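Pulled from Swiss-Prot, these are the features on record:
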type: DOMAIN; residues: 92-351; note: domain 'PPM-type phosphatase'
type: BINDING; residues: Asp128, Gly129; note: Mn(2+) 1 binding site
type: BINDING; residues: Asp128, Asp302, Asp342; note: Mn(2+) 2 binding site
type: MUTAGEN; residues: His130 to Leu; note: Abolishes phosphatase activity
type: MUTAGEN; residues: Arg239 to Gly; note: Slightly abolishes phosphatase activity
type: MUTAGEN; residues: Arg241 to Gly; note: Abolishes phosphatase activity
type: MUTAGEN; residues: Arg265 to Ala; note: Abolishes phosphatase activity
type: MUTAGEN; residues: Asp302 to Ala; note: Abolishes phosphatase activity, prevents MAP3K7/TAK1 phosphorylation in vitro, does not abolish interaction with MAP3K7/TAK1, found in a complex with MAP3K7/TAK1, MAP2K4 or MAP2K6 and enhances the association between MAP3K7/TAK1, MAP2K4 or MAP2K6
Amino acid sequence: MIEDTMTLLSLLGRIMRYFLLRPETLFLLCISLALWSYFFHTDEVKTIVKSSRDAVKMVKGKVAEIMQNDRLGGLDVLEAEFSKTWEFKSHNVAVYSIQGRRDHMEDRFEVLTDLANKTHPSIFGIFDGHGGETAAEYVKSRLPEALKQHLQDYEKDKENSVLTYQTILEQQILSIDREMLEKLTVSYDEAGTTCLIALLSDKDLTVANVGDSRGVLCDKDGNAIPLSHDHKPYQLKERKRIKRAGGFISFNGSWRVQGILAMSRSLGDYPLKNLNVVIPDPDILTFDLDKLQPEFMILASDGLWDAFSNEEAVRFIKERLDEPHFGAKSIVLQSFYRGCPDNITVMVVKFRNSSKTEEH
């Protein structure tokens with residue numbers, strides 16, 4: 001009896017293997033189940049299919065909108081990807097800043113104005129940190145306020161002062177670097193930052209730059225006028241200075257001082273400062289506003305300039321000055337959309353002679 005039972009079970013097992021579990025049989029079984037589900041549960045299946053189709057259409061529509069919309073109104077769908085955003089708006093100046101694809105936000109910016117009393121020129125600053133946010137935050141929180149105090153003192157007795165906007169800028173930038181280096185060295189913090197500062201008075205625009213943040217101005221004819229020049233290791237002047245100091249530059253994705261830093265001047269960076277291969281000395285330029293009759297200026301971290309040329313950025317903003325952020329938000333989003341991996345900060349300042357703006 002037991003032998004007969006075992007024989008029967010063995011036969012059933014062979015039937016299962018050779019007939020029911022054959023690929024053709026399983027395929028027909030799946031088709032049969034699908035047809036049965038459709039005809040006997042029509043409403044549920046049709047709802048699932050319709051929802052899937054609607055979802056696909058929505059995604060395709062959003063992608064097409066992003067690809068075709070030059071003004072980037074449809075890019076709000078991407079904003080969920082930004083871990084953090086910052087923005088600032090005050091009648092003639094707008095700032096938009098995103099952390100973007102980086103794990104940390106190391107960009108900082110500052111705006112200090114006194115349009116009512118005009119006790120000092122307007123102060124605009126961009127600080128792009130590296131190696132952590134310590135240096136950028138330190139400079140942002142101290143340098144603009146220090147400039148404000150010294151500029152107010154200067155304005156009270158300008159006629160008798162031997163100082164100028166240029167000398168005040170240079171003195172305060174170098175002073176903040178020395179002060180910060182003392183603190184960073186004690187804590188072994190190797191952070192550094194760029195420093196782009198613009199002083200805007202009634203007749204002049206004075207711009208100081210350390211590093212590779214950049215300023216560009218749009219003049220009355222729509223031309224892009226550089227307000228600063230990047231400090232890069234591959235530039236002949238910088239390369240010679242680094243070599244004289246006993247340093248070197250090497251290529252690792254970009255030209256770097258001692259194979260480390262992708263700019264030749266910065267604030268902070270105490271290990272490279274100790275070698276004197278990276279310096280904090282600013283380049284300072286002054287522009288005659290009556291001569292240029294500018295419409296606006298752009299101050300930005302290198303996240304923008306990795307995606308836009310000076311001329312392209314000016315054209316882009318010029319077409320969007322009527323937007324709430326004067327085009328700053330749109331150009332930041334466009335830089336992100338073009339694949340920029342960095343933090344991106346853009347400040348747009350409209351001048352008094354530009355449309356819908358009556359004063360600095």
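Every residue, even glycine, has its Cβ placed from backbone N, Cα and C.
Just so you know, the substitutions we noted aren't modelled in this structure.
In space, Arg265 is the closest of the recorded positions Asp128, Gly129, His130, Arg265, Asp342 to Arg241 (mutagenesis position), judged by Cα positions. Highlighted in sequence order, Asp107, Thr194, Asp212, Ser213, Ser301, Gly303, Leu304, Trp305, Asp306, Asn343, Ile344, Thr345 have their Cβ within 8 Å of the centre of the Cβ atoms of Asp128, Asp302, Asp342, the residues recorded for Mn(2+) 2, and are not part of that set.
Taking the C-alpha positions, the distance from Gly129 (Mn(2+) 1 binding site) to Arg265 (mutagenesis position) comes to 13 Å. Closest to Asp128 (Mn(2+) 1 binding site) in space, going by CA atoms and restricting to the recorded positions Arg265, Asp302, Asp342, is Asp302. Ranked by Cα separation from Arg239 (mutagenesis position), the recorded positions His130, Arg265, Asp302, Asp342 are led by Arg265. Between the CA atoms of Asp302 (mutagenesis position) and Arg265 (mutagenesis position) there is a gap of 14 Å. Following the DSSP three-state reduction, the secondary structure of Asp302 (mutagenesis position) is helix. In this structure, the C-alpha atom of Asp342 (Mn(2+) 2 binding site) lies 11 angstrom from that of His130 (mutagenesis position).
Annotated pair Arg265 (mutagenesis position) and His130 (mutagenesis position), C-alpha to C-alpha distance, rounded: 13 Å. In the three-state DSSP assignment, the secondary structure recorded for Asp342 (Mn(2+) 2 binding site) is coil. A sphere of 10 angstroms centred on the C-beta of Asp342 (Mn(2+) 2 binding site) encloses 22 other C-beta atoms.
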